[in-house]
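Student: Copied straight from Swiss-Prot:
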- His533: active site (ACT_SITE)
- Asp550: active site (ACT_SITE)
- Cys603 to Ser: Exclusively nuclear. Loss of CCAR2 desumoylation (MUTAGEN)
- Cys603: active site, nucleophile (ACT_SITE)
Amino acid sequence: MDDIADRMRMDAGEVTLVNHNSVFKTHLLPQTGFPEDQLSLSDQQILSSRQGHLDRSFTCSTRSAAYNPSYYSDNPSSDSFLGSGDLRTFGQSANGQWRNSTPSSSSSLQKSRNSRSLYLETRKTSSGLSNSFAGKSNHHCHVSAYEKSFPIKPVPSPSWSGSCRRSLLSPKKTQRRHVSTAEETVQEEEREIYRQLLQMVTGKQFTIAKPTTHFPLHLSRCLSSSKNTLKDSLFKNGNSCASQIIGSDTSSSGSASILTNQEQLSHSVYSLSSYTPDVAFGSKDSGTLHHPHHHHSVPHQPDNLAASNTQSEGSDSVILLKVKDSQTPTPSSTFFQAELWIKELTSVYDSRARERLRQIEEQKALALQLQNQRLQEREHSVHDSVELHLRVPLEKEIPVTVVQETQKKGHKLTDSEDEFPEITEEMEKEIKNVFRNGNQDEVLSEAFRLTITRKDIQTLNHLNWLNDEIINFYMNMLMERSKEKGLPSVHAFNTFFFTKLKTAGYQAVKRWTKKVDVFSVDILLVPIHLGVHWCLAVVDFRKKNITYYDSMGGINNEACRILLQYLKQESIDKKRKEFDTNGWQLFSKKSQEIPQQMNGSDCGMFACKYADCITKDRPINFTQQHMPYFRKRMVWEILHRKLL
């Protein structure tokens, strides 16, 4: 033992540690013991160097790694350094020998905590140095003489689990897991997304800064697994470190109390992690820190403590604002934040919808006002046009168009009696006799190689539609009348001519004019059947125009073009020369220019009477009210094969 003591004897101000080929020297303080001011200074240096990065620290009382190579591999019991005041530290005597010093419980506790923190700091910053203190090297394992003299003795810990304490305090078995930047980024993104979700639902601002990763992950698992033991040590042991934190124990070293508060707060966070509804987080600028109230051995504390004691300026750590007792009822208003948010959104939507409806009503009112103004302005100008379209009453209607044409020599305008000759009683009896029931196939008139039966005559009775036989017979009578002196020569095509020309082309109808020269007459009459409607097209070689007449006001320029093309082909086929279309015009009479039918059955009568007036070079001066008269008159004319 004397040899061992001689080898371990050192100089007064120096300790030499041998590790492999390297020699590390630590210069000790010249005076004996550890003064509190120097310990506080070292603690302040440690705190200032690590405060910006260390988010969660932990509380543990151990010897300084720089002065005590013989550390505990397992956790010492809480009675050894928490409950009792028999905490021992190594000092240096005047002759260089190590000795124990037993200060007061408060200072000893702070020193032991600072020594433990110093040990952890030394481990984190100087891996090679801590390996030397632990008897390890980077390549080989050497056991120093001091370790042989003072072997490490494990101390059982009743408060903490052995596996967790060994993983925390044993540098030989603990391998710090490095957290990659990708993991930090993912965690930060998840926290930011959750913060935005909370802010959207509750309508409050949540400032949750980026957590630091300097705190080991295995420490959080160990602390969370032993939360029940920590709760007992925090709230039941009056002589423990928890009483110093919650009771805001004042000591001569302010930095030591700050570090202790941070350690205990981190313990409180992990031990109360299951009480998430009772923990309220806020921004670090709130300036207050709330502690729970317990009635075991902790005196009543105020709700607000200065945040400057726990967080340095510019720290990005999460700040625990208030920890509420689980027995305290939580205000129910926070659970209805989503409902209030929905109501607010609904109210905003309702206000927008009401504003939109108001604008729509204003636009409708403005449109109605403008429409009324336009109607009032056009009331006088369109009065005559509206009356013409409606034709009410028909008795007061006058001829729409009065065509002033140069009459040929020997022809004069006749009186109204000549235009509309009166039907005598004898003529009336004959017409009624035709309409009586009889043999429908009885031939009543025959001429122009056409035969008119009683069935055909019945189409002129009342509002029946005219058939092809009646129209073709009447057109032939117009051609026969045109042979009279002073009237324009007329040729009328069959009612099937235009339909055949349109569907089959010129080759299908070129033989229809084998015995007729269409270019030698003045007027060509072309009845046009549109399925259920009769119209008339007139080719006037004198005026060089093709005009379309429709009693319903229809426009059909296509029919006019088809007839003009027919004239070109007919001229080439019959006369062997081109038809000169220079000066020819195509017209479709508008509804304001010719009389319009006021029912759905007189279209055939209107087409025939258009042709009658045109072939006499007379104005079209009849109206809808004349249609019953024209029907009776046409019956008599067909029966006698002569126009009145």
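These residue numbers are counts, starting from 1, taken along the chain as shown.
Using the three backbone atoms N, Cα and C, a Cβ is placed for every residue, glycine included.
Show me how these features fit into the structure around them.
Tutor: When secondary structure is read from DSSP and collapsed to three states, His533 (active site) falls in the coil class.
Cβ contacts within 10 Å of Asp550 (active site), excluding its own Cβ and spanning all protein chains shown: 27.
Long-range Cβ contacts of Cys603 (mutagenesis position) within its own chain (separation 6+, distance under 8 Å): Trp465, His533, Trp534, Cys535, Ser551, Met552, Gln597.
Cys603 (mutagenesis position) falls within a helical segment according to DSSP.
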Student: Give me the count of other Cβ atoms within 10 A of the Cβ belonging to His533 (active site).
Tutor: 17
